[in-house]
Amino acid sequence: MTVKVCVCGGGNGAHTLSGLAASRDGVEVRVLTLFADEAERWTKALGADELTVIVNEKDGTQTEVKSRPKVITKDPEIAISGADVVILTVPAFAHEGYFQAMAPYVQDSALIVGLPSQAGFEFQCRDILGDKAAAVSMMSFETLPWACRIKEFGRKVEVLGTKSVLAASLIKGTAKTVDPLSTLQMLHGAEPVFRLAKHFLEMLIMSYSFVHPAILFGRWGSWDGKPVPEAPLFYQGIDQATADMLTACSNECKDVANAIMAACPGNDLSDVKDIYQWYLEYYHEDIQDDHDLYHAITTNKSYKGLVHPVKAVDGGVAPDFGNRYLTEDIPMGMIVFKGVAIAAGVAIPSNDKLIMWAQEKIGKEYLVDGALTGKDVATTRCPQRYGFNTLDAILTGKK
């Protein structure tokens, strides 16, 4: 049996996945990119040649994988019709366009994958696919599997590093699909090793979308507006107050998870960890001092040299609040979590404080007097936007 895979996107991740998946026996890869004339440019750039994926292995060696997608197109009917697996490797803000494009053509037995998904992926998918949403299966990954960069558009991409383990959540539909975990593992190769989370809300809650806003707030929350000489260190430059804010937001995540389990027995969110535990698990080899969250972040070697997003101004630099750390992490992260918290009846004052500060910085209005009634809520992926107003609706997809 040939597994038909549609890879959505034209960026670093789409290049990498297309090349790796197309190299597997019994796999047909179609690439769907809706952006401008990207499909035409990719087709022209590749010509009659093969796509090359350069993989930097953990032992220091390099492997070259050469393959060729069957088709690269802007036409969703060609790419989606009959596809067993549809994988979105585009930023969250672009998901809506792809869901709308696939809706008329996606088959009931399709597995729809967000790689990564970001919070609210399932709500948006269910809303746009309508009646089909109950049949299809949805899989959400927490991040991209690799650090990767296009070296030559349409022809060559390099994998700089590959994660060892990656978690995914799964909502099974009523129709029978290809086996989700083993199929995705086969498409990617030996690493990362994929593990299945117990619940899709575990992935949503543990996306920790408060981290970037909290660090920005910690550094710039009381900023006097005067330029600074250079961009401050981002993670390694946090203070104890920021670590305390991160802990408070994390505790509120646990509160919401516990409330959902109490209200809706049978929904297991017991794997929702506090952020300190998460750091110890995922970065144990990189952390030099792990006795508390503050030191776990500031001594994390993988964060060395990473600085705040800034823009040049007269006299130095100033914070760039138009960066994705706020423009994506608020509407596609914190607001989604806020919506779940409201449905669960749990107050999250620390998260609210960050949202109120951040929305002012990016000129948006989501939260008004603790309620999601702002004029820009319709641009977010909170469940309420789609009519999922209760815990039951959030969990089942039935409004």
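Glycine is no exception: its Cβ is also placed from the backbone N, Cα and C atoms.
Worth saying up front: this structure is predicted, and the values here are computed from it rather than measured.
Per Swiss-Prot, NADH binding site is recorded for Gly10, Gly11, Asn12, Gly13, Phe35, Ala36, Asp37, Glu38, and the stated evidence type is experimental evidence. Annotation comment: Swiss-Prot describes Gln118 as substrate binding site. According to Swiss-Prot, the NAD(+) binding site annotation covers Cys148, Arg324, on the basis of experimental evidence. For Met206, the entry in Swiss-Prot reads L-arginine binding site. Under mutagenesis, Swiss-Prot gives Gln118 to Asp with this note: Drastically reduced enzymatic activity. Greater effect on catalytic efficiency for pyruvate than L-arginine or NADH. Quoted from Swiss-Prot, the note attached to the mutagenesis of Gln118 to Ala states: Drastically reduced enzymatic activity. In Swiss-Prot, the entry for mutagenesis Cys148 to Ala or Ser states: Reduced catalytic efficiency but no change in the activity. 3-fold decrease in affinity for pyruvate, 3-fold decrease for L-arginine and 2-fold decrease for NADH. The structure shown retains the original residue. Quoted from Swiss-Prot, the note attached to the mutagenesis of His212 to Ala states: 2 to 10-fold decrease in specific activity. 77-fold reduction in affinity for pyruvate, 6-fold decrease for L-arginine and 3-fold decrease for NADH. Annotation of the published mutagenesis Arg324 to Ala in Swiss-Prot: 2 to 10-fold decrease in specific activity. 119-fold reduction in affinity for pyruvate, 200-fold reduction for L-arginine and 4-fold reduction for NADH; the original residue is retained in the structure shown. Mutagenesis annotation in Swiss-Prot: Asp329 to Ala, described as 2 to 10-fold decrease in specific activity. 43-fold reduction in affinity for pyruvate and 18-fold reduction for L-arginine; the structure shown retains the original residue.
Recorded features from Swiss-Prot, shown on the structure.
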residue : record                  : CB count, 10 Å
Gly11   : NADH binding site       : 20
Asn12   : NADH binding site       : 19
Phe35   : NADH binding site       : 14
Ala36   : NADH binding site       : 10
Asp37   : NADH binding site       : 11
Glu38   : NADH binding site       : 19
Cys148  : mutagenesis position    : 25
Met206  : L-arginine binding site : 22
His212  : mutagenesis position    : 23
Asp329  : mutagenesis position    : 25
Rounded to the nearest Å - Cα separation of Gly11 (NADH binding site) and Gln118 (mutagenesis position): 17
Intrachain C-beta neighbours of Gln118 (mutagenesis position), sequence separation six or more, cut-off 8 angstroms: Ala92, Ser207, Glu328, Met332, Gly333, Arg381
Among Cys148, Met206, His212, which are recorded as recorded positions, the nearest neighbour of Asp37 (NADH binding site) by Cα: Cys148
Largest tally of Cβ atoms lying within 10 Å of a Cβ, found at which of the binding-site residues Gly10, Gly13: Gly10
Inter-residue C-alpha distance, His212 (mutagenesis position) and Asp329 (mutagenesis position) (nearest angstrom): 8
Cα distance (Å, whole number) from Gly10 (NADH binding site) to Cys148 (mutagenesis position): 13
DSSP-derived class (H/G/I helix, E/B strand, else coil) of Gly11 (NADH binding site): coil
DSSP-derived class (H/G/I helix, E/B strand, else coil) of His212 (mutagenesis position): helix
Of the recorded positions listed as Met206, Arg324, Asp329, the one whose CA lies nearest the CA of Glu38 (NADH binding site): Arg324
Rounded Cα-Cα span from Ala36 (NADH binding site) to Arg324 (mutagenesis position), Å: 22
For NADH: widest Cα to Cα gap among Gly10, Gly11, Asn12, Gly13, Phe35, Ala36, Asp37, Glu38 in Å: 18
